[in-house]
Amino acid sequence: MAKTKYGERHRKGLWSPEEDEKLRSFILSYGHSCWTTVPIKAGLQRNGKSCRLRWINYLRPGLKRDMISAEEEETILTFHSSLGNKWSQIAKFLPGRTDNEIKNYWHSHLKKKWLKSQSLQDAKSISPPSSSSSSLVACGKRNPETLISNHVFSFQRLLENKSSSPSQESNGNNSHQCSSAPEIPRLFFSEWLSSSYPHTDYSSEFTDSKHSQAPNVEETLSAYEEMGDVDQFHYNEMMINNSNWTLNDIVFGSKCKKQEHHIYREASDCNSSAEFFSPSTTT
């Protein structure tokens, strides 16, 4: 028993059948406009909150006393996924069931089932790659032609790799030899030209090799035109830029070329003079 502010004592605990009958008969006769006055008028030593919960959850007409069916479970699971733990709103879609009853049934039965379904959905969301791979294997089993073509293609690729491996090794060895060989110094065109033609003064046209300016190509080209060998000018310039020749090769090669050119001119002059003094011309 608990005392109120007016000194009255209120009962707590289980409701007796006599108390249930008093509350039911009073509410059916007079209604429940104000729950604080209901226990006083009904002659009950209970507070208004206890009377309200007893009426809503146990005594009001239309309540279902049997167990919750499978259809009701599906309804609870469906609306719980969208509404969450709002039991009073879920109870509106289940006539005859109270929010307290739905909440108790959820925590005692449906929560475990819901957790299992969530774990299965997570497993299904992770498993599609394996299912796709299994489908590919199944397609390969159903279509043996694709398997044969795949094997032939892989065999061809293996042969190509084997045939290309010696060339790759030789290329690797050549590159290693080239990297280990001493690097040929790069020649500037002014250095080569001064060494090839020492009688010509190019000091006014060229500066230091590290800070060299562009040579006067027109004068150099005109010198080669006098020799009648413009192609040799372009060929020497290309070989110098590519650094494929050493200094000795370029210098001696150009000197030999120059000597051959002079010898050829002297020979042609001799031939022309011999023809001029031939007996046929004198007579």
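For all residues, glycine too, the Cβ spot is worked out from N, Cα and C.
What Swiss-Prot says about this one:
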DOMAIN    7-59  domain 'HTH myb-type 1'
DOMAIN    60-114  domain 'HTH myb-type 2'
MUTAGEN   LYS258 to Arg  Abolishes the speckles localization in the nucleus possibly due to the absence of sumoylation at this residue
Composition by DSSP (helix, strand, coil) of residues within the domain 'HTH myb-type 1' (7-59): 31 helix, 2 strand, 20 coil
Segment confidence, the domain 'HTH myb-type 2' (60-114), expressed as mean pLDDT: 89
